[in-house]
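To start, the structure itself, in structure tokens.
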Amino acid sequence: MPTIQQLVRKGRRDKISKVKTAALKGSPQRRGVCTRVYTTTPKKPNSALRKVARVKLTSQVEVTAYIPGEGHNLQEHSMVLVRGGRVKDLPGVRYKIIRGSLDTQGVKNRKQARSRYGAKKEKG
């Protein structure tokens, strides 16, 4: 334990908190190009084929991003917009692709929470 005199001379160091979305470099979103689109399985106790994409961002970082919603039109070389937000049952997936922007289409036949999935309002 330091003495009062040592604290007067040096002071206490503030702890630096780790940034959860480092690849975005402080931006709310980043544009990127899909390098690989594939499915992966979640951790126990869940079971599914989760759709994910490997994306090279404009910050020159390659990340794994989750594709939310049912069905998608993404393939290699698609331009996507990526936001932060992890997927709890997929280790290493800390980003999500924003539906309805750039090359990503919105989810078809979506009635509720449409703005999250880039779905247009139905006519009538």
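Glycine residues also receive a Cβ, built from the backbone N, Cα and C atoms like all the rest.
Using a 10 Å Cβ-Cβ cutoff, Lys43 (variant position) registers 10 neighbours. For the natural variant Lys43 to Arg, Swiss-Prot gives this note: In strain: 9106, 9181, An03, F12, F18 and TCVGH21; resistant to streptomycin. The structure shown keeps the original residue.
Looking at Swiss-Prot, the entry for natural variant Lys43 to Thr says: In strain: TCVGH25; probably resistant to streptomycin.
Natural sequence variation is annotated in Swiss-Prot for Lys88 to Thr, with the remark: In strain: F18; resistant to streptomycin. Annotation for Lys88 (variant position): no spatial neighbours, criterion Cβ-Cβ under 8 Å with sequence separation of six or more. In this structure, Lys88 (variant position) belongs to neither helix nor strand by DSSP; it is coil.
Swiss-Prot gives this note for the natural variant Lys88 to Gln: In strain: F05; resistant to streptomycin.
One natural variant named in Swiss-Prot is Lys88 to Arg, and its note says In strain: C37; probably resistant to streptomycin.
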